[in-house]
Amino acid sequence: MSQDPFQEREAEKYANPIPSREFILEHLTKREKPASRDELAVELHIEGEEQLEGLRRRLRAMERDGQLVFTRRQCYALPERLDLVKGTVIGHRDGYGFLRVEGRKDDLYLSSEQMKTCIHGDQVLAQPLGADRKGRREARIVRVLVPKTSQIVGRYFTEAGVGFVVPDDSRLSFDILIPPDQIMGARMGFVVVVELTQRPTRRTKAVGKIVEVLGDNMGTGMAVDIALRTHEIPYIWPQAVEQQVAGLKEEVPEEAKAGRVDLRDLPLVTIDGEDARDFDDAVYCEKKRGGGWRLWVAIADVSYYVRPSTPLDREARNRGTSVYFPSQVIPMLPEVLSNGLCSLNPQVDRLCMVCEMTVSSKGRLTGYKFYEAVMSSHARLTYTKVWHILQGDQDLREQYAPLVKHLEELHNLYKVLDKAREERGGISFESEEAKFIFNAERRIERIEQTQRNDAHKLIEECMILANISAARFVEKAKEPALFRIHDKPSTEAITSFRSVLAELGLELPGGNKPEPRDYAELLESVADRPDAEMLQTMLLRSMKQAIYDPENRGHFGLALQSYAHFTSPIRRYPDLTLHRAIKYLLAKEQGHQGNTTETGGYHYSMEEMLQLGQHCSMAERRADEATRDVADWLKCDFMLDQVGNVFKGVISSVTGFGFFVRLDDLFIDGLVHVSSLDNDYYRFDQVGQRLMGESSGQTYRLGDRVEVRVEAVNMDERKIDFSLISSERAPRNVGKTAREKAKKGDAGKKGGKRRQVGKKVNFEPDSAFRGEKKTKPKAAKKDARKAKKPSAKTQKIAAATKAKRAAKKKVAE
């Protein structure tokens, strides 16, 4: 144990420490063959019953997590020595599946026979095999490490007197038998929640019991209910949390204000959307006499009310983030905090954490300091109001006269910060997002495009600056904290993206490792193209997903060496942990001893941060998937009434079985199946992202403008089928390049910008982001998958829904 480099860490956690996981893995790596538990106990100098029991538990935990394999000879071995991998099962509605292994580019194929030993969502240990006759690399399931134990949502049916549930998630390709005494009063076609009592095997069917009946009226509310349960999102407040918040008052206690910097006279304001209910950030800036600005970013002091290890903290950590569905919000914190005590509502005292910064006239962050304060927001402003004020709206300028000059100064600061972002090469995404407008029945009445103006971007730049300051502060002090990490795109993703661009007459410079600046200039060069939104989406897909991690590797998209989330502790748990770390450091500077402070500061260990990073990243992905499910259902529900109508759109994706079309202004995608095209054999060119008719020569390519008719809506699969009316070839290389635009300058150009690339930049990009020489992209292998027709169940449900609506409409008339 004395050679264990993690001995001190283990001694901090356990009174009678045992070798760390890392040391056990290192020991087995040096060993030529697997070892039994008794052999490991001798070789690792384990003594006494307590240590032996600790070793037994640790080995079992390492086996559960896939770090070790327990062989038939009762020995522990390294999975890589046995050519085994750990991964997550991804099911398919046709019975087969895939194994997603972290760190591998391609998923491994699981045959329908292998899928009988596991279900979608299981974490398994598997053995990679050779390729099948279709060239797919297969895998054999060795053991289920962590079975999917969550509840399953589906519809209840009866057939020949036997009750069963068909899962709503098509990746669960099995029915669940329900014994007669476990039905809970569900009737034919009802949406129910099932708990498995017997998992499906090669010889037996799945058996379960109904634990909740959601009803048969499938609407927006039920779509949210299904998503919450399918993705295991916590939505019920535990009784202990209810009890903890029951004693909270609406006003900030006077004793809480003591010892804080008083900023109540500083004209801080909140700027949010019209429908926002929780306000966690306020801003103010003023011009410095010598040039540049002083910027105050005040953030709600959630950490004062949510203390570590309390029921409230445990539930906030469990949720990880607030989940914003189109029609409702599942908050991370109870409403008394999120919309009350922690929300920076106007004209009331609130506790806050402040990041006060100095910014040079060139937009360079020259200084920052953090402190705890008390504030009173001088106004609750909206993006629309601020934009109109900046545009000269006289009525609003009179209404908010005392604040106008401060808002104009914020706008001046924004313009400098925006230019500084361009100089360092940060990528600016101008995404078009859909906003659903609901009617009285909570169905989509229409879909509108959200408009981003300088007020949105102004707040965004202020928040980025505060996040950078927070990241630098904890990093300089070497304090364990969660950084917001955006890794560089993989070489394969870059090659694939560059191939698509080449087909469209575009180019991404930078070789195999393009810099953020290369992506930013590409986006600027295509800004005026009709397919700009599609290209931006493809660019995003070519990049890696941002995560939380205590190991700082920089933020590629923003071209920053250090970045963390500090500005939204009401709705993001990583921000709350960062506030605690900053408070701990501030108290430590004043000579405070111990891991906790009087106002909610806390010192986390690196081990805690590693676990939190994984959990918070998972919670973010979980929320994204759930909201996407509901949005897809709402879009399908909206399109049910559009069957037979004709729309214009653009080809957004091409596959071997057809192409997807994104409808103009609606942001809704549907499939034109290859079988519905002209009578011809179509070949899929994956590199060129196009379908080509062998006889006619007709080509359908990414970016082509098309006119389509809505043929069918598959509510079960959340998919929409189109048929092609006409198509128009997308022009190649439309729009000036960034270099050509720069020659003409900015004068008289609507929305145009000249990218200034100088030697001195605002924030020096990580050296890992620097480019290399260009390499020719490799051609990808062809793919030819077939689409499936809607299931009989789907057609039944869709027909019943349509008939029900028609009947309601008739009664109303």
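Placed from the backbone N, Cα and C atoms, the Cβ positions cover glycine too.
Here the original residues stay in place, and none of the substitutions has been built in.
On a predicted model such as this, the values are computed, not experimentally measured, just so you know.
Annotation source Swiss-Prot lists domain 'RNB' at 260-587, citing sequence analysis. Here Swiss-Prot describes Asp272 to Asn as a published mutagenesis experiment; the accompanying note says: Loss of RNase activity, but exhibits helicase activity. Quoted from Swiss-Prot for the published mutagenesis Asp280 to Asn: Loss of RNase activity, but exhibits helicase activity. Among the mutagenesis entries in Swiss-Prot is Lys544 to Arg, noted as: Lack of acetylation. Stabilizes exponential phase RNase R. For the published mutagenesis Lys544 to Ala, Swiss-Prot gives the following note: Lack of acetylation. Maintains protein's instability in exponential phase. Becomes unstable in stationary phase. Taken from Swiss-Prot, the feature domain 'S1 motif' applies to 644-725. According to Swiss-Prot, the mutagenesis experiment Glu764 to Ala carries this note: Becomes unstable in stationary phase; when associated with A-766. For the mutagenesis experiment Asp766 to Ala, the note given by Swiss-Prot reads: Becomes unstable in stationary phase; when associated with A-764.
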Asp280 (mutagenesis position): tally of other CB atoms within 10 A of its CB: 24
Neighbour count (Cβ, 10 Å) for Lys544 (mutagenesis position): 14
Within the domain 'S1 motif' (644-725), residues counted as helix, strand or coil by DSSP: 3 helix, 49 strand, 30 coil
Pairwise CA distance, Asp272 (mutagenesis position) versus Asp280 (mutagenesis position), rounded so that it is a whole Å: 10
DSSP three-state assignment (helix, strand or coil) for Lys544 (mutagenesis position): coil
Cβ neighbour count (within 10 Å, all chains shown) around Asp272 (mutagenesis position): 19
Integer Cα-Cα distance in angstrom, Asp280 (mutagenesis position) to Lys544 (mutagenesis position): 28
